[in-house]
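Engineer: Sharing a structure, written as structure tokens. Questions coming.
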Amino acid sequence: MASLGVQLVGYILGLLGLLGTSIAMLLPNWRTSSYVGASIVTAVGFSKGLWMECATHSTGITQCDIYSTLLGLPADIQAAQAMMVTSSAMSSLACIISVVGMRCTVFCQDSRAKDRVAVVGGVFFILGGILGFIPVAWNLHGILRDFYSPLVPDSMKFEIGEALYLGIISALFSLVAGVILCFSCSPQGNRTNYYDGYQAQPLATRSSPRSAQQPKAKSEFNSYSLTGYV
């Protein structure tokens, strides 16, 4: 039988992973302006996300513009959008499925069926974590490649934004949650314990009354025959 505490820990991590992935997907600071070289003194700082880009002035005013078209964006941005949306959908579905398979709920009272449902929820968490980790790692690689490339001008270089750190942590939470839910159930162990108890109980109840009744019957018969002839 799966441990209730382990399942709760896995489910909470999955919820945190879903929340972090959704926030990281919407944040506009996947890439932030790099203040190196000639661009160390500038009046405007830029940040780019999956859905919008923002400009922060030296006065503290920030202006954000949503991308006017999605089809005109670079291929890596489009792929990141699709994978992050799919990751959030997978994690949301995993949260719903895992609720049915957890021991603290009243759904699906059969313990074996609950274990199977919990494993399915864990698999969806793992898929959501993988889909959320790929675009984050992809953008992280592109930022580091352009930053250390001598062919890219200093004004075109960006640094790692806070959204990427949040995306990495959220993806790891989803992966760990899926692994916990998948390995917290052991159907084979439950099956062996169930059959062992079922076979041992009838043998104990049937053998003990017979052994106790046979000597008693012999003693009654012997006493009856002796008193009758005397």
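Including glycine, each Cβ sits where the backbone N, Cα and C put it.
Below are the features listed in Swiss-Prot for this protein:
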type: MUTAGEN; residues: E53 to Q; note: Does not affect the channel activity
type: MUTAGEN; residues: C54 to S; note: Does not affect trafficking to tight junction. Causes loss of pore formation. Impairs transepithelial conductance. Impairs sodium paracellular permeability
type: MUTAGEN; residues: C54 to A; note: Disrupts trafficking to tight junction
type: MUTAGEN; residues: C64 to A; note: Disrupts trafficking to tight junction
type: MUTAGEN; residues: D65 to N; note: Markedly decreases cation permeability
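For the listed features, I'd like the structural context: burial, neighbours, distances.
Structural biologist: For E53 (mutagenesis position), the same-chain residues lying six or more positions away in sequence with a CB closer than 8 A to its CB are P28, F46, S47, C64, D65, Y67. Under the three-state DSSP scheme, E53 (mutagenesis position) falls in the strand class.
Cβ neighbours within 10 Å of C54 (mutagenesis position), excluding its own Cβ and spanning all shown chains: 17.
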Engineer: Just checking, which of C64, D65 (mutagenesis positions) has the fewest C-beta atoms within 10 Å of its C-beta?
Structural biologist: D65
